[in-house]
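Asks: From Swiss-Prot, for reference:
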BINDING   Leu113, Asn114, Gly115, Gly116, Lys127, Gln190, Gly222, Asp253, Lys396  UTP binding site
BINDING   Gly115, Gly116, His223, Asn251, Ile252, Asp253, Asn330  substrate binding site
MUTAGEN   Cys123 to Ser  No significant loss of activity
BINDING   Lys127, Asp253  Mg(2+) binding site
MUTAGEN   Trp218 to Ser  No significant loss of activity
MUTAGEN   His266 to Arg  No significant loss of activity
MUTAGEN   Trp333 to Ser  Loss of activity; possibly due to folding defect
MUTAGEN   Arg391 to His  Loss of activity; possibly due to folding defect
ACT_SITE  Lys396  active site
Amino acid sequence: MSRFVQDLSKAMSQDGASQFQEVIRQELELSVKKELEKILTTASSHEFEHTKKDLDGFRKLFHRFLQEKGPSVDWGKIQRPPEDSIQPYEKIKARGLPDNISSVLNKLVVVKLNGGLGTSMGCKGPKSLIGVRNENTFLDLTVQQIEHLNKTYNTDVPLVLMNSFNTDEDTKKILQKYNHCRVKIYTFNQSRYPRINKESLLPVAKDVSYSGENTEAWYPPGHGDIYASFYNSGLLDTFIGEGKEYIFVSNIDNLGATVDLYILNHLMNPPNGKRCEFVMEVTNKTRADVKGGTLTQYEGKLRLVEIAQVPKAHVDEFKSVSKFKIFNTNNLWISLAAVKRLQEQNAIDMEIIVNAKTLDGGLNVIQLETAVGAAIKSFENSLGINVPRSRFLPVKTTSDLLLVMSNLYSLNAGSLTMSEKREFPTVPLVKLGSSFTKVQDYLRRFESIPDMLELDHLTVSGDVTFGKNVSLKGTVIIIANHGDRIDIPPGAVLENKIVSGNLRILDH
């Protein structure tokens, strides 16, 4: 009997604790609602409507954030996806192309995620405006690719840029240079959400402005926001009205994410007659990709699992290249009609990413984000396609930039392809030290980009510069210790070499 009483009192105390937590949650939601209403009153008449949509979207996300506890996946339910749910690209390609490529292409809209700044590479303004090859920017190359398609097949594939409030103004200024290109370019903006104080969980912003003290009070809430923002912009309905059926979504800094006609044909003319609503391009993991999100089978559906969702005890297992062999490239093909249906049903479910930041003044804040690929489980008949590594060529650092600027790649109509002169299809591993982090410093340290056709691995650390016509082969490690400087002379050929110490070349 005493055991029963103990269990009952324990249950009652747990029930009381959960009731208390529920009251706290409701109070907090009410406080946030009041703060958001105060912020909305500071919006001008032309800002009011879209600010209200943004703040309503934030409230929904915040409500979900308060409801969720602990890791969002039950590790025991994670299974490898069934064989037929991830198709090899070779199988898709083997079907060939239809005679009417132009009619298939005319059903497509290309969307590039263009919300990021170039700050990690020491550049101001949108990352898409950084020069990556022969003075062409990411945006230039994208426009060239789509113009080439439209001219070759006499089609009308539009380009849509999802900007953020950080990139919109600068991007729009530059777009006029493409007025004479055969590409219709549209833009829409990601939502703008308020950062919240890590302790109080209340918005840091006091008004809608984005200047002065308020500059750091707002953030774009991750690319998962594309579904709501695209819908709210009116572009979704416009394209459906024009007979478009699919969007191809990718990061603008992934130079491998070109329109693939074989994948598009598979979407438009499926072999089993059943259309896919969502296709995610995945590729094989290497040791460098262990943190990338992977496709799994979860409760009978394909699901993207990110490292942040994995319980700590299973992180090493998640990183295992032998168990989880593929990762998400963020190249996605999505049905427009399905996006419209799910958005109107409020049925797009994406896990919340909680991103902790420290503002310049030292205040700890969190921002709530979502990822576009996480919505795969909300769509019907989803599919993964295991594509060649060449479709994943992101430029996140100057080490990546060195690769794409080199003779490892040739440029044709805005697309980069691996040089036929390279004997192996793999990309060299390049690690440039902190002296090369900023694009400006990086460019100053290379008189010309070295020949890297036979390179396997390059590590550079410290104060190092490269003369013209340098050739790097095999494994090359160059380390200038603190206070030393190494100048690699013009015409030098370094093959399987370690260079250290001090080597100065001065003008006579």
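Glycine residues also receive a Cβ, built from the backbone N, Cα and C atoms like all the rest.
Substitutions noted, but not modelled.
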Asks: When DSSP states are folded down to helix, strand and coil, where does Asn330 (substrate binding site) land?
Replies: strand
Asks: Out of Arg391, Lys396, give me whichever of these recorded positions has the highest number of other Cβ atoms within 10 Å.
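Replies: In terms of Cβ crowding, the pick is Arg391.
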Asks: Measuring Cα to Cα, how many Å separate Gly116 (substrate binding site) from His266 (mutagenesis position)?
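Replies: Their Cα atoms are separated by 31 Å.
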Asks: Determine, to the nearest whole angstrom, how far the Cα atom of Trp333 (mutagenesis position) is from the Cα atom of Trp218 (mutagenesis position).
Replies: 30
Asks: At the level of the C-alpha atoms, what whole-angstrom distance separates Arg391 (mutagenesis position) and Asn330 (substrate binding site)?
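Replies: One finds 10 Å between the Cα atoms of these residues.
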Asks: Are any of Leu113, Cys123, Lys127, Trp218, Gly222, Lys396 (the recorded positions) within 10 Å of Asp253 (substrate binding site) when you go C-alpha to C-alpha, and if so which?
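Replies: Close recorded positions: Leu113, Lys127, Lys396.
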Asks: Need the DSSP three-state call for Asn251 (substrate binding site) to compare against my parser.
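Replies: Going by the DSSP assignment, Asn251 (substrate binding site) falls within a strand, counted as strand.
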Asks: Identify, among the binding-site residues Gly115, Gly116, Gly222, the residue whose Cβ has the fewest other Cβ atoms within 10 Å in this structure.
Replies: Gly116
Asks: Based on Cα coordinates, which of the following recorded positions are within 10 Å of Ile252 (substrate binding site): Cys123, His266, Lys396?
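Replies: The recorded positions passing the 10 Å Cα test: none.
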Asks: If you draw a 10 Å sphere around the Cβ of Leu113 (UTP binding site), how many other Cβ atoms fall inside it, taking every protein chain shown into account?
Replies: 23
Asks: Based on DSSP, name the secondary structure state of Leu113 (UTP binding site): helix, strand or coil.
Replies: strand
Asks: What residues, ordered by sequence, lie under 8 A Cβ-to-Cβ from Trp218 (mutagenesis position) and sit at least six positions away in the same chain?
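Replies: In sequence order, the residues whose Cβ lies under 8 Å from that of Trp218 (mutagenesis position) (at least 6 apart) are Phe165, Arg192, Tyr193, Pro194, Arg195, Ala205, Tyr210.
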Asks: With Asn330 (substrate binding site) as the reference Cα, tell me which of the recorded positions Leu113, Gly115, Cys123 is the closest one.
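Replies: So, spelling it out, the nearest of the recorded positions is Leu113.
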Asks: Neighbour count first, Cβ atoms within 10 Å, every protein chain included; then name which of Cys123, Ile252 tops the list of recorded positions.
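Replies: For the recorded positions Cys123, Ile252, the Cβ with the most other Cβ atoms within 10 Å is Ile252.
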Asks: At a 10 Å cut-off from the C-beta of His266 (mutagenesis position), count the other C-beta atoms across all protein chains.
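Replies: Its Cβ has 22 other Cβ atoms within 10 Å.
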